Amino acid sequence: MGLFGMMKFAHTHHLVKRRGLGAPAGYFTPIAVDLWNVMYTLVVKYQRRYPSYDREAITLHCLCRLLKVFTQKSLFPIFVTDRGVNCMEPVVFGAKAILARTTAQCRTDEEASDVDASPPPSPITDSRPSSAFSNMRRRGTSLASGTRGTAGSGAALPSAAPSKPALRLAHLFCIRVLRALGYAYINSGQLEADDACANLYHTNTVAYVYTTDTDLLLMGCDIVLDISACYIPTINCRDILKYFKMSYPQFLALFVRCHTDLHPNNTYASVEDVLRECHWTPPSRSQTRRAIRREHTSSRSTETRPPLPPAAGGTETRVSWTEILTQQIAGGYEDDEDLPLDPRDVTGGHPGPRSSSSEILTPPELVQVPNAQLLEEHRSYVANPRRHVIHDAPESLDWLPDPMTITELVEHRYIKYVISLIGPKERGPWTLLKRLPIYQDIRDENLARSIVTRHITAPDIADRFLEQLRTQAPPPAFYKDVLAKFWDE
């Protein structure tokens, strides 16, 4: 899932940065967690080590480890579920739904040229009460008999591939335990989880998204790949834009071709293929050093950069990317930079030789960052209340030709959908972006114990996990208090 080849490209070109994400004392860093994606990664990692554990036991083992790390690193997770909190909502928005709807409408490329390129309104763009969040079942409501969110009798190990055992992830069980423990969560309803994560990021609700899906980068988010390491590998969207020397609208319009969910049967392009078609070359080390020096010595000027030339009408095609990127590489255009540099970016964001906690350049266990420095960096990070808002996302449509094929129609619709998720709306003098509702149930440890003992029948295993939850997952703070302290103080 995600952008094909982006993860490999990011590692090869050193765009995966090691950051501490340390918050000042008394603060928690809010982070959106794509629950299925994160738990899938952990279960695949640990289920081989514990072959005797059933689905619920291995899921709870991974969840205990996850919650322990969140507590140790002062991270405040907001869990985003797939297919609603009951795991039964049909997904009618997002990349997969756009592809399915478009291919059902159009049988040939000729038909695609006559179809409206607008996707259906999402729960975020529709001003009416949304049905996507209407089927919330509050914590403690009993499930139908036999409903466990499992694959049923078909979950046996496939005989043809013994090296790849069936995934033992009890997603619904995981959600119910988290709700009983009082953690904040998003009921994505009919949205895909990564779309809900992008909404949390661009509404300045969370500072990062914890996922390995690189399509979040296409939606302009900064992602965390793994929080269990001593350092935390992250990929910042702005780092990629600087490296590619392009604006976000260009990035969205160009790399939508790499989105695997939009292009079935291996019809997607890889990141390397797209860059090769554009004759893009990576910056030399001397260019990188000069860029870092300029960032350290330049004042935070707000003067506007000369805009990129508008796309030609009617005849615009992807071939024009070659000329545009060639001129950018040659210095003809400056890369867009509307907001101040993020102090958590690659250079640390602070002028002068002083080290920063943003990117760890020495072994993590040797890094001792004073709390005063953490507080200064935090205040600098949240100084601009609109730092995550992307105002120019609609310009991506200017870089696309009119859709003439099914593939181009799918890409066009998806970009419009992304704009509806992350692009603010003008309402007179106000700029508005609707945030998905956040829920947080009252912590009920008795209910958590009941859920665990009902699904994990071995008393010793259940008691061990319950003790871990009691000691390693203390009651989380109220999400409104955490967000107000992080963003407003």
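Cβ atoms are placed via backbone N, Cα and C, with glycine included.
None of the noted substitutions appears here; every position holds its original residue.
The note that Swiss-Prot attaches to the natural variant Arg18 to His is: In strain: HSZP. Arg18 (variant position) counts 16 other C-beta atoms within 10 Å of its own C-beta, drawing on all protein chains shown.
Listed in sequence order, the residues of the same chain lying 6 or more apart from Val115 (variant position) and placing their CB within less than 8 Å of its CB are Thr102, Gln105, Cys106, Leu409. Record note (Swiss-Prot), natural variant Val115 to Ala: In strain: HSZP. The unchanged residue is displayed.
Variant annotation in Swiss-Prot: Glu316 to Lys, described as In strain: Nonneuroinvasive mutant HF10; the structure shown retains the original residue.
According to Swiss-Prot, the natural variant Pro364 to Ser carries the annotation: In strain: Nonneuroinvasive mutant HF10.
Every protein chain considered, the tally of other Cβ atoms within 10 Å of the Cβ of Leu374 (variant position) stands at 18. Record note (Swiss-Prot), natural variant Leu374 to Arg: In strain: HSZP. The unchanged residue is displayed.
According to Swiss-Prot, the natural variant Pro385 to Arg carries this note: In strain: Nonneuroinvasive mutant HF10.
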Coarse DSSP state, helix versus strand versus coil, of Arg18 (variant position): strand
Rounded inter-Cα distance in Å - Leu374 (variant position), Arg18 (variant position): 16
